[in-house]
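S.K.: First the structure, which I've put down as structure tokens, then a few questions once you've had a look.
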Amino acid sequence: MIVADSECRAELKDYLRFAPGGVGDSGPGEEQRESRARRGPRGPSAFIPVEEVLREGAESLEQHLGLEALMSSGRVDNLAVVMGLHPDYFTSFWRLHYLLLHTDGPLASSWRHYIAIMAAARHQCSYLVGSHMAEFLQTGGDPEWLLGLHRAPEKLRKLSEINKLLAHRPWLITKEHIQALLKTGEHTWSLAELIQALVLLTHCHSLSSFVFGCGILPEGDADGSPAPQAPTPPSEQSSPPSRDPLNNSGGFESARDVEALMERMQQLQESLLRDEGTSQEEMESRFELEKSESLLVTPSADILEPSPHPDMLCFVEDPTFGYEDFTRRGAQAPPTFRAQDYTWEDHGYSLIQRLYPEGGQLLDEKFQAAYSLTYNTIAMHSGVDTSVLRRAIWNYIHCVFGIRYDDYDYGEVNQLLERNLKVYIKTVACYPEKTTRRMYNLFWRHFRHSEKVHVNLLLLEARMQAALLYALRAITRYMT
């Protein structure tokens with residue numbers, strides 16, 4: 001994914017020279033610049049102006065190559081450059097990513113990449129599927145397996161059911177699913193193998209959310225020629241290219257929205273300091289209201305379902321199975337997952353530490369890196385305490401997956417998260433393949449792109465933690 005030798009440094013400079021004031025050679029000539037302009041922006045993201053993401057992201061990566069030099073022999077990819085807008089988080093992310101896919105472990109390297117293919121294919125994430133297909137072959141994988149699941153070993157095919165549930169409805173996972181994989185037989189999984197596989201599946205599901213949420217594009221050829229662009233939904237084909245939100249035409253209204261958001265944040269922080277308590281019954285009622293209202297938070301009806309690509313369908317069983325709202329009208333909903341009954345800190349982390357000790361600490365660090373990441377800024381304002389906003393985003397993501405915190409007032413979610421942001425969050429977390437540039441542009445119109453990437457880091461980690469909590473709870477019940 002990223003390399004720290006001279007080849008990598010040259011590649012980073014290739015990225016940087018296309019940003020204003022870039023390093024390296026004097027940059028592309030006038031003819032080359034005009035050619036690039038005719039082709040349109042050709043950066044790592046379809047949503048973020050090339051100058052911003054390449055300048056900040058690539059420079060951040062270059063400054064952090066000392067750590068990566070010890071661990072990798074890949075290439076700098078577009079995902080890494082965009083995530084590099086937040087280098088402190090990227091360090092934690094990369095440590096776990098490298099552990100899961102490149103160090104010794106219960107599963108063979110080629111198997112891990114095949115599991116990653118299975119996970120990414122559930123969301124039709126061609127970016128990750130293609131990347132892991134290449135690495136699968138590089139690590140000695142059998143090319144026959146790439147013809148589809150039917151060519152893979154039975155042991156891998158047995159992961160399909162839990163892969164499907166983790167990707168779309170993790171609350172349906174039970175101890176019986178765990179038992180079916182661990183029961184004695186010819187194609188049985190060991191507990192150590194299964195834990196690594198489950199962490200890898202949730203890692204790649206949530207990484208698919210990040211890829212779609214940030215509009216990550218395939219890498220271009222080495223000579224700088226453009227790679228195929230991400231498909232654009234028909235409803236957006238006439239949309240103009242993404243603009244810097246700090247200069248958008250609705251600047252006055254957007255600036256007023258920022259001021260109003262900051263006022264609400266300040267009021268909430270003051271009420272917390274005054275300890276204006278809310279009864280437990282009222283807290284529960286507000287959660288149920290938020291969960292019910294999330295039914296109405298859906299993408300626009302004119303957004304067409306993306307057509308599954310045959311190259312990915314071959315890795316997917318039951319392709320029509322997808323996310324369904326945790327609480328559906330007229331349906332018997334599963335019981336709410338009370339976070340206090342099975343927390344990451346007290347239950348999930350300790351189980352992972354026992355069964356996959358090298359991964360538990362890195363997982364915890366990655367969750368904390370995303371949750372606590374702050375620059376104390378909002379749009380054009382600095383010195384801002386953003387903790388209540390970050391908590392509202394994290395808890396709303398868990399809410400759409402049916403997880404409730406008894407000590408959290410879900411009234412804060414409605415006060416802090418505008419509808420466009422809710423639509424974006426739910427789409428990226430639950431059915432990321434439906435994410436569009438228009439959704440990205442509509443929320444937080446006066447915020448920096450790096451702040452929108454920050455939202456995607458919260459999405460990635462909150463989604464992964466939610467799915468892991470359901471899976472680890474099922475394992476705990478199986479073991480007791």
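From the backbone N, Cα and C atoms, a Cβ is placed for every residue, glycine too.
Sharing the record's features from Swiss-Prot:
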| type | residues | note |
| --- | --- | --- |
| MUTAGEN | His113 to Glu | No effect on the ability to inhibit the TORC1 signaling pathway; when associated with C-128 |
| MUTAGEN | Cys125 to Ser | Decreased alkylhydroperoxide reductase activity and loss of the ability to decrease intracellular reactive oxygen species. No effect on interaction with the GATOR2 complex. No effect on inhibition of TOR signaling |
| ACT_SITE | Cys125 | active site, cysteine sulfenic acid (-SOH) intermediate |
| MUTAGEN | Ser190 to Trp | Loss of interaction with GATOR2. No effect on leucine-binding. Unable to mediate leucine-induced inhibition of the TORC1 signaling pathway |
| MUTAGEN | Cys314 to Ser | No effect on ability to decrease intracellular reactive oxygen species |
| BINDING | Thr374, Tyr375, Asn376, Thr377, Thr386, Glu451 | L-leucine binding site |
| MUTAGEN | Tyr375 to Ala | Loss of leucine-binding |
| MUTAGEN | Asp385 to Ala | No effect on the ability to inhibit the TORC1 signaling pathway; when associated with A-387 |
| MUTAGEN | Asp406 to Ala | No effect on alkylhydroperoxide reductase activity. Loss of interaction with the GATOR2 complex. Unable to inhibit the TORC1 signaling pathway |
| MUTAGEN | Gly411 to Ala | No effect on the ability to inhibit the TORC1 signaling pathway; when associated with A-409 and A-415 |
| MUTAGEN | Gln415 to Ala | No effect on the ability to inhibit the TORC1 signaling pathway; when associated with A-409 and A-411 |
| MUTAGEN | Lys422 to Ala | No effect on the ability to inhibit the TORC1 signaling pathway; when associated with A-419 and A-426 |
| MUTAGEN | Trp444 to Glu | Loss of leucine-binding |
| MUTAGEN | Glu451 to Gln | Loss of leucine-binding. Constitutively interacts with the GATOR2 complex |
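Map these features onto the structure and tell me what's around them.
M.R.: In sequence order, Leu101, His132, Met133, Glu135, Phe136, Thr139, Gly141 make up the list of same-chain residues 6 or more apart from His113 (mutagenesis position) whose Cβ falls under 8 Å from its Cβ.
Under the three-state DSSP scheme, Cys125 (mutagenesis position) falls in the coil class. Proximity of Cys125 (mutagenesis position) to non-local residues of its own chain (separation of 6 or more, Cβ distance below 8 Å) is seen for Ser208, Val211, Phe212, Pro432, Glu433, given in sequence order.
The Cβ of Ser190 (mutagenesis position) lies under 8 Å from the Cβ of Pro106, Leu182, each of these being in the same chain and 6 or more residues away along the sequence.
Neighbour density for Cys314 (mutagenesis position): within 10 A of its CB lie 14 other CB atoms from the protein chains shown.
Look at Tyr375 (mutagenesis position): DSSP puts it in coil. Its Cβ placed at the centre, Tyr375 (mutagenesis position) has 13 other Cβ atoms within 10 Å.
The Cβ of Asp385 (mutagenesis position) has Met265, Gln269, Asn376 as same-chain neighbours under 8 Å, each 6 or more residues away in sequence.
Mapped onto three states, the DSSP output places Asp406 (mutagenesis position) in coil.
Secondary structure at Gln415 (mutagenesis position), as computed by DSSP, is helix.
For Trp444 (mutagenesis position), the number of other Cβ atoms no farther than 10 Å from its own Cβ, over all displayed protein chains, is 23. In this structure, Trp444 (mutagenesis position) belongs to neither helix nor strand by DSSP; it is coil.
Taken residue by residue with DSSP, Glu451 (mutagenesis position) is part of a helix. If you take the C-beta of Glu451 (mutagenesis position) and look for same-chain residues 6 or more apart in sequence within under 8 angstroms, you find Thr377, Ile378, Ala379, Trp444.
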S.K.: Check the recorded positions Asn376, Thr377, Thr386, Gln415 for other C-beta atoms within 10 angstroms of each C-beta and report the one with the most.
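M.R.: Highest number of other Cβ atoms within 10 Å: Thr386.
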S.K.: Within a 10 Å radius around the Cβ, which one of these recorded positions has the most neighbouring Cβ atoms: Thr374, Asp406, Gly411, Lys422?
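M.R.: It comes out as Lys422.
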S.K.: Filter the recorded positions Thr374, Tyr375, Thr386, Lys422 down to those whose C-alpha lies within 10 angstroms of the C-alpha of Gly411 (mutagenesis position); answer none if the list is empty.
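M.R.: Of Thr374, Tyr375, Thr386, Lys422, within range: none.
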S.K.: Among the mutagenesis positions listed here (Cys314, Tyr375, Lys422), which has the Cα closest to the Cα of Gln415 (mutagenesis position)?
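M.R.: Among Cys314, Tyr375, Lys422, Lys422.
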S.K.: Given the recorded L-leucine site (Thr374, Tyr375, Asn376, Thr377, Thr386, Glu451), which additional residues of the same chain have their Cβ within 8 Å of the Cβ centre, ordered by sequence?
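M.R.: Other same-chain residues near the L-leucine site: Ile378, Val384, His454.
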S.K.: Using only C-alpha positions, which one of Cys314, Asp406, Lys422 is spatially nearest Thr374 (L-leucine binding site)? These are the mutagenesis positions in the record.
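M.R.: That would be Lys422, nearest by Cα distance.
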